[in-house]
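For reference, the structure is listed below as structure tokens.
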Amino acid sequence: MRRGGWRKRAENDGWETWGGYMAAKVQKLEEQFRSDAAMQKDGTSSTIFSGVAIYVNGYTDPSAEELRKLMMLHGGQYHVYYSRSKTTHIIATNLPNAKIKELKGEKVIRPEWIVESIKAGRLLSYIPYQLYTKQSSVQKGLSFNPVCRPEDPLPGPSNIAKQLNNRVNHIVKKIETENEVKVNGMNSWNEEDENNDFSFVDLEQTSPGRKQNGIPHPRGSTAIFNGHTPSSNGALKTQDCLVPMVNSVASRLSPAFSQEEDKAEKSSTDFRDCTLQQLQQSTRNTDALRNPHRTNSFSLSPLHSNTKINGAHHSTVQGPSSTKSTSSVSTFSKAAPSVPSKPSDCNFISNFYSHSRLHHISMWKCELTEFVNTLQRQSNGIFPGREKLKKMKTGRSALVVTDTGDMSVLNSPRHQSCIMHVDMDCFFVSVGIRNRPDLKGKPVAVTSNRGTGRAPLRPGANPQLEWQYYQNKILKGKAADIPDSSLWENPDSAQANGIDSVLSRAEIASCSYEARQLGIKNGMFFGHAKQLCPNLQAVPYDFHAYKEVAQTLYETLASYTHNIEAVSCDEALVDITEILAETKLTPDEFANAVRMEIKDQTKCAASVGIGSNILLARMATRKAKPDGQYHLKPEEVDDFIRGQLVTNLPGVGHSMESKLASLGIKTCGDLQYMTMAKLQKEFGPKTGQMLYRFCRGLDDRPVRTEKERKSVSAEINYGIRFTQPKEAEAFLLSLSEEIQRRLEATGMKGKRLTLKIMVRKPGAPVETAKFGGHGICDNIARTVTLDQATDNAKIIGKAMLNMFHTMKLNISDMRGVGIHVNQLVPTNLNPSTCPSRPSVQSSHFPSGSYSVRDVFQVQKAKKSTEEEHKEVFRAAVDLEISSASRTCTFLPPFPAHLPTSPDTNKAESSGKWNGLHTPVSVQSRLNLSIEVPSPSQLDQSVLEALPPDLREQVEQVCAVQQAESHGDKKKEPVNGCNTGILPQPVGTVLLQIPEPQESNSDAGINLIALPAFSQVDPEVFAALPAELQRELKAAYDQRQRQGENSTHQQSASASVPKNPLLHLKAAVKEKKRNKKKKTIGSPKRIQSPLNNKLLNSPAKTLPGACGSPQKLIDGFLKHEGPPAEKPLEELSASTSGVPGLSSLQSDPAGCVRPPAPNLAGAVEFNDVKTLLREWITTISDPMEEDILQVVKYCTDLIEEKDLEKLDLVIKYMKRLMQQSVESVWNMAFDFILDNVQVVLQQTYGSTLKVT
């Protein structure tokens, strides 16, 4: 159709022209807006924005939809389409330079203007909230506001400091009566007088539960109108959430600025050293210079009086070093004395951790878990608490008052699962003021405060630069570039604008509910909190009291039951099903009794939530807080869960919340409309299933009383400043000693060591915004796997220094150091008999076969990315061990040992060769062991020719076998080798040495499977004795002659491995598998579906059957892709004189090119698909052997460079396995994919993209 004809007809459509259509559309939208506004108004409306018409450009927070609702409620207009004549204000948070030029002269305002106008109850001036000024021609200044004049009375972000100085009494009164929170927008540091810093810090730390480093966000106050206020820890009831919802969006935008608060609580001491008094004096002097009346503005800080500091009476120190701290130095020093400022100090680490809140919490959790475990082990079945409950039962009333105040008749107790979640209210605060009645009911915070909340701005520090960096990082979802410092730093700004102090970044560990109602949150910086609430009372840490109360809490719970899961020092999960059945009490009665006893014992309040599972119990606790209880009954679950935000679900963080929001999902009710298939498509099979179940209140997680320790670590990223390499080295050794102490305390040893270093990012300020903090950093990590697990500080320290030297860092830029130890094993076990991962005895599974579910219990917990080693084995007469740089991890697709007789017990053979044995007690320097038959079968001349270390191991194994033979007669040898082989460790070389032969002098050398002569390392060959060199040359000549006269016998090679003397037996415990060029296997092991087809397939010819041991070893170790295409050299078999081997004789001249990769004989893709579909759909629990065959097939495809078919096979398996109702199939697919990706990474340096 021609365009002209279309236009001609369009002109007759009733709209005349395109402009007419748009005008009609805009008019319709305006009418719709007015009609919606009339319905939205419900008594909370106003006319604040009368005459204001906004247009939202781009992403804002609150969102455009939220702003539209706000304009409806408060008399404004919302334009979907921008009109230069009608739109009065453009709302935006970020605009490109071209758009700024296009909108030059228009009012482009940040959304905080709307939010704060509503909070103020009147229309504020838009000037402090302009996104850019008319003088700005580029976007570099978008983050700043124009400087407000000191006489400007508007309560915008530029003059909060002036309000605090001139109208403190008015503000405090207003905060107490209206719960109003003054939240700043972004502002320039180039402001007058004391305004310098308030605009920066008032936005920070408004996110619930975040521990940050003083980085604000311009939209920190804009989540006020999203209809829900998630509390900082889910502790507030609905009626308690009366504070404007300033913080929900800030919780998404506020950056997790510092890992130091996550790893160790630096703010517990602020690491104030000998300069502490100088800093406080400087703060006092600068405050007095800038505002002589400031001391009168803050009622908590009189300078010369007998005052209450932290609620206790203290005489203010007279003299120049006295401070106005809300926490006296003398009082604080008792709880947290000063910590050395230099990491080179010998007491730095111990003092640091002794004052770290999070370190104490972590240690307490471990101690409480062990406490519960000890109670369970020593339990005699007597619970004093239950006896009290039984007595209470006899006199209890038939009615009970619920937490809502309703009277309800007690129902007969049910015996269904019932979980109770106990959580102390404002734990640190409650403990801190339990003996301080004068502080109860007042806003209180636990922190290591800094006086009035201000500290000097150190030269070189640039908080705005750090803030901008983290803002970009959060918004972009990745690390941002460092902004140009020239745009942020003004060398004269500090002196010209009076910016010589900043707000304190001492973190608030916990705050009371009275403080939370005023906008203060856990994790907020103390300086910011003091601006929100000048009457905020600070309480110092008291770790001894916290531990005492935590112990009392758990002892109280243990008096009722030992089925307790220690969540934290102030939180526990209890399975009360048995208690209710025994005492005949209702959940509400039991919860009330527990709460009352906890309060009597600790003088602290606890909230209790009860549900049928852990998820519901936790959600019920949110509703119960503070100091309440709530029983979420099964019949109420559906209605209750629908109204819960998805952010309340476990595992839903900022990233997942954003993704769910993009799908239009905010509540669990919205999430219930999503099918599991769609959720799994969007979030993956496991996460999708989790969301599908959690949003319906389904949770099958048990109350776990014991938890396996996976790692031990020690990190410090506060106060790290080095000037010399030797200082860093000494610190690493000291930290290694700390690791040793922790390993010894947990009774574990570790094998995998990781060194983590935080290095100042290029371009970042040398002086950080937080005193002693790490600032903007890059994280660098190195990992090494030791031969044996250790807890020795010297070994750990040596490994750390080696890795540290490879990093080649600028010492002065180091900001954090951490050591992690993984692959833990118990200390009380012999390392040689305890592998680095759990072992599963084959006897645990019938007939030597078991499901992959059992295997994953072993393999899933620990993955090993081994230190790079390359090993060439030297055994008998021509294999020599030479170490290189790659450790081998083997995947055993089939048994490595094959009985000679078909009558041999298959189950026994499989059970002994499934790679899941406990390792032998002797290990070589490369974590390899040599297995030998009984001493009578050894050839002493061969033994003497072995390297000393290898010979020593063989002798030790013989000694062990002789010791065992006295108590247990060995089974009849097969192939000249004992079938009762000792258990194997990872990467075991099985050396089967035949009996000495009296005839055929060349038989000994011919029995060793030689590599192709081209594969022999000339240096290794030259190092051999001359006599041995001659024998090898003769063996190669003989093999060449035999190869010329022999014929191919494919059937024999298919059923029997060509090298019965040397097998690589791999432990299946290694999850990461290396690529195998040649693999020896047994088709007679287990008659699984894939193996059945394998046996009946004429194409069944194992590639490993015709490869030499050297080829086999290289295929496992080198991972260098397929070798040259010339046929592999065949093994020269002369076994007639070897007892037990005559039945295995075959004289192939040489192997032809290996057949195409096949899966149980299926080569074509359609045949493979059919076989896979039959396998997955007919079996509910896949066998280990089947999975390993699939892994081998995939690795063969990689060797053949047939990646296209590999991609199709992997994706087809994924579809089939994810459709299976058995979750074990998903685990099986993950196992297969992990191994394939490892081989791909090693071969091609990349992985397969599986969507």
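Backbone N, Cα and C define each Cβ position, glycine as well.
If you look for the noted substitutions, you won't find them, since the model keeps the original residues.
The domain 'BRCT' annotation in Swiss-Prot covers 44-131. Annotation comment: Swiss-Prot describes ARG357, 423-427, 510-516, ASN522, ASP570 as dCTP binding site, evidence class similarity to another entry. Among the features that Swiss-Prot reports, Mg(2+) 1 binding site is placed at ASP423, ASP570, GLU571, with the record citing sequence analysis. Residues annotated as Mg(2+) 2 binding site in Swiss-Prot, with sequence analysis given as evidence: ASP423. Mutagenesis annotation in Swiss-Prot: ASP570 to Ala, described as Abolishes transferase activity; when associated with A-571; the structure shown retains the original residue. Swiss-Prot gives this note for the published mutagenesis GLU571 to Ala: Abolishes transferase activity; when associated with A-570.
Feature map: annotations from Swiss-Prot on the structure.
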residue	record	Cβ within 10 Å
ARG357	dCTP binding site	24
ASP423	Mg(2+) 1 binding site	24
MET424	dCTP binding site	24
CYS426	dCTP binding site	28
SER510	dCTP binding site	25
SER512	dCTP binding site	27
GLU514	dCTP binding site	21
ARG516	dCTP binding site	24
ASP570	mutagenesis position	23
GLU571	mutagenesis position	20
Legend entry - Local backbone state of ARG516 (dCTP binding site), from DSSP in three classes: helix
Inset, instruction - Measuring C-alpha to C-alpha, could you say which of the binding-site residues ASP423, MET424, GLU514, ARG516 are within 10 Å of GLU571 (mutagenesis position)? - result: ASP423, MET424
Inset, instruction - Between CYS426 (dCTP binding site) and ASP570 (mutagenesis position), find the distance joining the two CA atoms and give it rounded to the nearest Å. - result: 9
Legend entry - Other residues, Cβ within 8 Å of ASP423, ASP570, GLU571 Cβ centroid (Mg(2+) 1 site): VAL422, MET424, PHE427, VAL567, SER568, CYS569, ALA572, ALA606
Legend entry - Cα-to-Cα gap, ARG357 (dCTP binding site) vs ASP570 (mutagenesis position), nearest whole Å: 13
Inset, instruction - Name the one residue among SER510, SER512, GLU514, ARG516, ASP570 whose Cα is closest in three-dimensional space to that of ASP423 (Mg(2+) 1 binding site); these are the recorded positions. - result: ASP570
Legend entry - Per-state residue totals over the domain 'BRCT' (44-131) - DSSP helix, strand, coil: 28 helix, 13 strand, 47 coil
Legend entry - Three-state secondary structure, ARG357 (dCTP binding site) (per DSSP): helix
Legend entry - Taken over the domain 'BRCT' (44-131), the model's mean pLDDT: 85
Inset, instruction - List which of the binding-site residues MET424, SER510, SER512, GLU514, ARG516 have their Cα within 10 Å of the Cα of ASP570 (mutagenesis position), in sequence order. - result: MET424
